[in-house]
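Trainee: Residues annotated as domain 'GH18' in Swiss-Prot: 53-378. Positions annotated as active site, proton donor by Swiss-Prot, on the basis of sequence analysis: GLU174. Under the heading of mutagenesis, Swiss-Prot lists CYS203 to Ser and annotates it as follows: Increases catalytic activity and chitin binding. Loss of catalytic activity and chitin binding; when associated with S-220 and S-230. Per Swiss-Prot, mutagenesis CYS220 to Ser is noted as: Loss of catalytic activity. Loss of chitin binding. Loss of catalytic activity and chitin binding; when associated with S-203 and S-230. In Swiss-Prot, a published mutagenesis experiment is listed as CYS230 to Ser, annotated Loss of catalytic activity. Loss of chitin binding. Loss of catalytic activity and chitin binding; when associated with S-203 and S-220.
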Amino acid sequence: MNFTVKYSFLVICLLCCLLSTYVSVIEGHRARPGESRKNPREIIKTFKESGKGIIQGYYPSWVSYNHNLKDLNPNLNVVHMSFAKMDLSYDSIESIVGSPLLFKSLIGLEYIGLNEYFNDAMNLRKARPDIIMLLSLGGETYHPSSFDSALNAVEKIANLVDELGFDGIDVDYEPNGSFDGLNDKEKADFFVQYVTKLREYMCDDKLISISQSSNGALSCIGFNDPKKICMDDEAPYNSKYFNKPDVKKELLRAAQMASAGGAIYLMNNLKDMIDMVFVQTFNYTNSTDSTVMKELYDSYAYYGKKYDYVIIMGFTLMFPSTPFNPNDKMLVKSIGDFVKTENKLNKRADGFGLWSLSSDNAAHNEQLAIEYFVESLH
């Protein structure tokens, strides 16, 4: 009898817990813009008005087993939660609550279940109501099984963003699970269609970020491109620029890579539908000239000013051989001074970002890098 009472009490507690989570999810995430926090667009606007650069970081969901979101560096302004599937599929939020182990297999985020994610996100929101949190899709981890499956998932993604309390979406453009195939027109057209549909389904206050390769805004010169998908004659880093005799050798090499110009077609078609571009500089290796990061930023800044994007130059903590070492104080200051000047002149909020936060395998010091970012941008 005593065992039966205890068992019944346990079942009731479990049902109450599930019901509580269900209600909070159905009503939407409690950390909504309003009395407790600003609209994410208003947060971005305050950075632009002050000329302060945004500091961003990718938080891989799989590190949540050893780390907590609320313990992130207080100087971070934007967090990309990675990675979810571009073609995610689930029947309803209630079904994930009822079977928490489905969260990873259906959504992609590597939490044990929805409750674990929800508590982690709420702790961050309580500690940092000013932080912007985006759900990052795709990347090397999850490229869609088909274009149609990804497009059919957009409405679910928009609902998930709202129900789980994200401030928007980041879409990592690696169509083959790598930087190969960036200049394939069919894949580029799909990406434009995918992001356009996301914008249609998401609330106006939500942000859209796209992640691109380091040389994505340099016109390609290494191969014939009759459709000019990776060229822009009106941009400063066009084919004429690369015919100049004084072009940096490493910048010329970047324009000759197969990934060169991979963002040009996307930005010129998406225009002001997106809000932020994260530049993944870790595809640029085997270089001894780290100064080209200035030109790489400048190539994206042209589109940032044209379409009002925030440009985030990404550093990596993972590879000791990267030419863009986030713990190189002089490099960070040099690029930061240039970015800060542009921000002040143009009322922009361009900044720096990290791949990836809280990684136990980091080759560089996360806290030191963020300290250097703050010193150089603010």
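All positions are counted from 1 along the displayed chain.
Cβ from N, Cα, C; glycine included.
Nothing has been swapped: the model has the original residues at all the noted spots.
Please go over these features one by one and say how buried each is and what sits next to it.
Mentor: Residue environment of GLU174 (active site, proton donor) contains 24 other Cβ atoms, counted within 10 Å of its Cβ in all protein chains.
Under the DSSP three-state reduction, CYS203 (mutagenesis position) is assigned to coil, being neither helix nor strand. Sequence-distant contacts (6 or more apart, same chain, Cβ under 8 Å) of CYS203 (mutagenesis position) comprise ALA158, ASP162.
Non-local neighbourhood of CYS220 (mutagenesis position): ASN183, CYS230, MET231, ALA255, GLN256, ALA260, GLY261, each in the same chain, at least six residues away, with C-beta under 8 Å from its C-beta.
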Trainee: Can you give me the average pLDDT across the domain 'GH18' (53-378), rounded to a whole number?
Mentor: 93
Trainee: How many neighbouring Cβ atoms, not counting its own, are there within 10 Å of the Cβ of CYS230 (mutagenesis position)?
Mentor: 28
